[in-house]
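**Student:** The annotation Mg(2+) binding site is assigned in Swiss-Prot to D67, H91, H123, H124. If you look up Swiss-Prot, you'll see 10-221 marked as domain 'HD Cas3-type'. Quoting Swiss-Prot on the mutagenesis of H20 to A: Loss of all nuclease activity. According to Swiss-Prot, the mutagenesis experiment H66 to A carries this note: Loss of all nuclease activity. Swiss-Prot lists D67 to A among its mutagenesis entries, and the accompanying note reads: Loss of all nuclease activity. According to Swiss-Prot, the mutagenesis experiment D67 to E carries this note: Very little nuclease activity. Per Swiss-Prot, mutagenesis H91 to A is noted as: Very little ssDNA exonuclease activity. Quoted from Swiss-Prot, the note attached to the mutagenesis of H123 to A states: Very little nuclease activity. Looking at Swiss-Prot, the entry for mutagenesis of H124 to A says: Very little nuclease activity.
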Amino acid sequence: MILGEIMEVLAFKNQSLIDHVNDMVKYWERIKYRYLKTIKRALEALNIKLDIEKVDEFMKILIKLHDIGKASKIYQRAIINDQEKLMGFRHELVSAYYTYHILLKKFGDKNLAFIGALTVMLHHEPIIMGQIRNLKKKELTAEVVLDKLKKFDGMIEDFEDLIKKLIGYSIGDIIKNDSNKDDIIRFVIEMSVRARHTPNSEKLRFIVGTLLLPLVMCDYKGAESREGKAPKFAEVLEVESYVI
């Protein structure tokens with residue numbers, strides 16, 4: 001389902017979050033039959049069994065929520081006003097927090113929610129890992145998480161309405177509407193530790209990699225209508241979508 005206009009929450013300076021999500025969903029509808037069975041088999045590696053319709057629903061939730069962290073006050077201030085700075089803030093860490101809780105509510109499976117949230121958290125992996133290396137760290141440590149979220153000061157006033165339009169749930173029925181920064185920091189640190197030290201870490205990386213390809217493809221395709229220079233990944237996108 002393509003979403004109607006809600007409010008002017010921006011994903012990019014020249015594209016609203018809703019328009020970005022709509023374009024991503026449209027592109028997913030074009031390519032999904034190439035990926036649904038592969039994703040289904042990948043999830044089965046961790047004994048997560050979903051039928052094709054549920055896999056489709058799962059992926060659409062990732063698409064709709066992957067940038068929900070951009071509905072944070074700090075991000076909207078920075079994108080509207082060039083004088084405002086993000087100060088290292090990474091929206092995907094906030095997106096992962098909400099994605100986990102919404103997936104858990106929707107599917108009732110902690111492992112599936114974790115995988116989905118981790119995928120969302122890593123959908124800009126080259127950026128965040130590059131920033132970590134600049135801090136002379138090798139991984140998403142507590143210190144790094146604190147640095148990336150230190151300026152986070154909550155979500156926009158109409159966040160609950162935005163979530164309800166995107167996924168049909170009231171966020172107040174799932175978690176606190178204006179989650180405490182400490183809650184998000186604690187969650188991201190726990191995710192990072194679990195991802196590195198789980199006994200099934202190799203399977204986990206395989207599954208997340210399987211999910212990241214179509215998610216990132218849709219993300220870049222969904223940004224095509226914005227003004228500005230096309231991202232380099234667009235070259236990969238053209239190869240992947242050539243026969244569609």
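In case you wondered, yes, glycine gets a Cβ from its N, Cα and C as well.
Unsubstituted: the structure retains its original residues.
Each of these features: where is it, how hidden is it, and who are its neighbours?
**Tutor:** If you take the C-beta of H91 (mutagenesis position) and look for same-chain residues 6 or more apart in sequence within under 8 angstroms, you find D67, G69, K70, S72, Y75.
Cβ-based neighbour count (10 Å, all protein chains) for H20 (mutagenesis position) stands at 25.
All protein chains included, H66 (mutagenesis position) registers 28 other Cβ atoms within 10 Å of its own Cβ. In the three-state DSSP assignment, the secondary structure recorded for H66 (mutagenesis position) is coil.
D67 (mutagenesis position) is surrounded by 26 other CB atoms, counting those within 10 A of its CB over all protein chains shown.
In sequence order, H66, E92, L212, L215, V216, D219 are the residues near H123 (mutagenesis position), counting only same-chain partners six or more apart with C-beta under 8 A.
Under the three-state DSSP scheme, H124 (mutagenesis position) falls in the coil class. Less than 8 angstroms from the CB of H124 (mutagenesis position) sit R90, E92, each of them six or more residues away in the same chain.
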